[in-house]
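What follows is a short report on a single structure.
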Amino acid sequence: METKPKTATTIKVPPGPLGYVYARACPSEGIELLALLSARSGDSDVAVAPLVVGLTVESGFEANVAVVVGSRTTGLGGTAVSLKLTPSHYSSSVYVFHGGRHLDPSTQAPNLTRLCERARRHFGFSDYTPRPGDLKHETTGEALCERLGLDPDRALLYLVVTEGFKEAVCINNTFLHLGGSDKVTIGGAEVHRIPVYPLQLFMPDFSRVIAEPFNANHRSIGEKFTYPLPFFNRPLNRLLFEAVVGPAAVALRCRNVDAVARAAAHLAFDENHEGAALPADITFTAFEASQGKTPRGGRDGGGKGAAGGFEQRLASVMAGDAALALESIVSMAVFDEPPTDISAWPLFEGQDTAAARANAVGAYLARAAGLVGAMVFSTNSALHLTEVDDAGPADPKDHSKPSFYRFFLVPGTHVAANPQVDREGHVVPGFEGRPTAPLVGGTQEFAGEHLAMLCGFSPALLAKMLFYLERCDGAVIVGRQEMDVFRYVADSNQTDVPCNLCTFDTRHACVHTTLMRLRARHPKFASAARGAIGVFGTMNSMYSDCDVLGNYAAFSALKRADGSETARTIMQETYRAATERVMAELETLQYVDQAVPTAMGRLETIITNREALHTVVNNVRQVVDREVEQLMRNLVEGRNFKFRDGLGEANHAMSLTLDPYACGPCPLLQLLGRRSNLAVYQDLALSQCHGVFAGQSVEGRNFRNQFQPVLRRRVMDMFNNGFLSAKTLTVALSEGAAICAPSLTAGQTAPAESSFEGDVARVTLGFPKELRVKSRVLFAGASANASEAAKARVASLQSAYQKPDKRVDILLGPLGFLLKQFHAAIFPNGKPPGSNQPNPQWFWTALQRNQLPARLLSREDIETIAFIKKFSLDYGAINFINLAPNNVSELAMYYMANQILRYCDHSTYFINTLTAIIAGSRRPPSVQAAAAWSAQGGAGLEAGARALMDAVDAHPGAWTSMFASCNLLRPVMAARPMVVLGLSISKYYGMAGNDRVFQAGNWASLMGGKNACPLLIFDRTRKFVLACPRAGFVCAASSLGGGAHESSLCEQLRGIISEGGAAVASSVFVATVKSLGPRTQQLQIEDWLALLEDEYLSEEMMELTARALERGNGEWSTDAALEVAHEAEALVSQLGNAGEVFNFGDFGCEDDNATPFGGPGAPGPAFAGRKRAFHGDDPFGEGPPDKKGDLTLDML
């Protein structure tokens, strides 16, 4: 297979500095919004804020820039100087280093700086320690304010810096060009802007990090150049050290954080660097190996490298080095997406006051809390995958045989405090005697120190992490007991609390209290096997192949090689276009709302009697049948499309962008995206390590420097091979743009000069653009060449995908949602004796058990029952989707998919389906949920929380997260959401003899079950994604068109529903009351919908709750609730003096000549248990066609 030729796109970018220091008076308007979006700890004056046009940068801000990174000698005698430029883009975060106290802290949790310092020491990471000489030359925020004429007590100073050069600022390799300062306007206010340039400008041909930036006599400084004062601001440097370098050091397992900063800065300055960037004396975490493998601690006496974990340690550092290099390449990328503009946010539409706008932002951020919680509490989250394990050679007899899966990432959060060992496996001095926690089966509690490590030991990011966790619940919705914060705080005044961060008055907001409240969801690291990575990403395209049959009959498959057709013509004949036409026609009939697939359209006004139900169902069936017939006719007759093979190759697919401006406007969400990308880069690099090691003397001291370029090239060669798509750009300077830079001789206070010549050092760039995630539609068995282990895994899955033969309850069938919602209109007399309330559960249970008195049914009732039964049986006979429709949109799409499956002769196995768990927000459902935000603590905590709840609209941050599920993903993905999902990357060679490594990003699962998200269900036939929509909130909305299994309340209730029966509602209510107790009264209609996925039953639950409260005179009583439930059960259990009963079992099956779905040739219920009646080679009913002719739809 030949490599596709790379086509380079030329893009023009303006020259500029590597960053700016913005200095402004603290704004009177917008400060609350800025505080909500920022990350700040209450014990610090610094903060991290998002880069937002109109809030932190001016309108027209150029995100892409050719950074002036150094100078070169030119001319015959090397006397002239030209500038060297490198493309980059501005970081999506800005760093507030003076005046951060004017921003409200992200959380009231006390002493987060102390916690981070303690955690850093405990896990062995280095602290920020400026050199004594540097402190003499500090440029303070007060000094800058004085120079710019700002009041230091009312000023806000922050750094806006390019992505590739943040570390250069951190290690003092830059200076402020004071003479080049100018003024811009942000939100109507005047703001000073001081350019920041690298010191390398004064050292021609010096493309390295300057180890001693304050040495004005450095020998590389050009002759007659006036060397400037390096920019050193201690709060800023510490902030960058903690919030930028710290997370990378944790992800790459490098305890020497300063070395990571210097390595990243060096990669930015030296575009030709090839060897190792991380230091040679890097240390490693000792941990006990997974079962059946040798320990990873000290040397295994006399054994070779692999036996003592030497190759595992080597793979760990080399993969980290390669990931750092890959991140450096991405930092030099140029992106199309501009930074988000706050004036264009749709969530502000109609919000006229500052308070209303702040409330809208608070509500949106609470949505994202659900995704943050999933990343923290999922055991395979990228945040936890910080160590490398070794599965051993693929062939124990031949160690040189390469294996893509020998080295892999494993959760390391709980073993981070283990002893550190050196390259040879010897324990590092200072770590002797430390206990070694095992990878599996440890008893460590997830504590505040672990949470600090996930944030890179940054108090600001930790504060924002707590902001989100305070808006998560402890999975109350699935029946878990959540800690009573009021009682805990009150009791703690008389007992010892294992926390020295808080006092009695601040305990309610302490990080320890928040983690205690969420204790039931803490990650439990019970496996160290190679598995999927839980990643956080962003959909930045409204296009995705997430329909029920994915990319079946897609544009690329139908396109003719001669290019004789227009794109529009081809698109009209795709499966995707057919689904759009079906949905558009149903929307015209007012049955659905395409933008909200779970909505019922105007059905409440349409279905007012049984005849209307017949009409709606028949219309849906006719619309789908017509489109499917036309689609298959076009595919078979018009295009000779191999439609059966096409189904086997169909995938659900979507792409996650690497564009940093597509992420949510929050530093912590950007951190989650960065950590996810680093995990993916390392996974790719680890897959190539064994191939690099094979046949080499890995113990050699120079091995890393010699072979790091080889590994880096191998990783780069994996681009555009199925998973990580890359884009090649040719970068040129904007036409007519003058290269302005500080004078090299006049000093840093002199104005800029524009007489420089210069060129771009990195002209052609190939950089990753997006990650492609896919899931095969059909359950595929193991291939013939698969390993025995793979075949065994597939065999274990077959039972989960096997379609059972049992007959499904009518209410759990295709029309169940309509029958429950409109029962009163369809069967107004379908109510238990003695009751005035029509009850569908009682009616259909009695009917299907042949217990319903015939006298209760009119002729019209019987005709409707026959119609419903026939549709349900016919649908069940061809159904291979393991989900019942919940609305007309799902009914139409499922029915359409099943019809296509019937044409393709699909049988036996359910197909894979997708479910989006959509993050939402609401005001706190109880006083307990608001405890962390109370202005009063200690004895006044409950009163403070109640006061907040009484005036909740005055608190823009007082929102909590919630979830709702949706089984039609295309509209969800069209909202370009932030997502969290499992990702498993397979690697394989191409055709025989080809050494090109292809990959597939497989849609996998988050481990941790209900810990990750309360609505996650253990079902192998379903793939889940957590989604927080952006379109319609922080970006323009686009129009539609063109783990471990854990029993929970959620599953218990759905099990009750699936069993059916007349008393389903009362049984569900009783189970909930017994599980949740008094918390049942706090469940709102959204909670019931999330639990039950049934609108009718949700309304019943709200009514039963109201009756229980009424029975208890406004107070909740479990006895009163159970009494109400038993009364409801007794009511629907009465059948009275039945007399002759209606025989539902025999009714409707006597007409064997009735025409089932799909016309005369389609299999009806009579064929449900038999072999298909039509020939396997002909999808339309008759025998094989004449070999001389083409297959046509009319061959029946």
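Just so it is clear, glycine is given a Cβ too, placed from its N, Cα and C backbone atoms.
Taken from Swiss-Prot as is:
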type    : residues      : note
VARIANT : SER44 to Ala  : In strain: Nonneuroinvasive mutant HF10
VARIANT : LYS224 to Asn : In strain: Nonneuroinvasive mutant HF10 and 17 syn+
VARIANT : ALA306 to Pro : In strain: Nonneuroinvasive mutant HF10 and 17 syn+
VARIANT : ALA475 to Gly : In strain: Nonneuroinvasive mutant HF10 and 17 syn+
VARIANT : ALA964 to Thr : In strain: Nonneuroinvasive mutant HF10
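Taking the Cβ of LYS224 (variant position) as reference, residues of its chain lying under 8 Å away and at least six apart in sequence are, in sequence order, THR745. Taking Cβ-Cβ distances under 8 Å and a sequence separation of 6 or more, the neighbours of SER44 (variant position) in its chain are GLY100, LEU112, THR113, PRO459, ALA460. Around ALA964 (variant position), taking its Cβ as the centre, 16 other Cβ atoms fall within 10 Å, counting all chains. In the three-state DSSP assignment, the secondary structure recorded for LYS224 (variant position) is coil. DSSP assigns SER44 (variant position) to coil, not to a helix or a strand.
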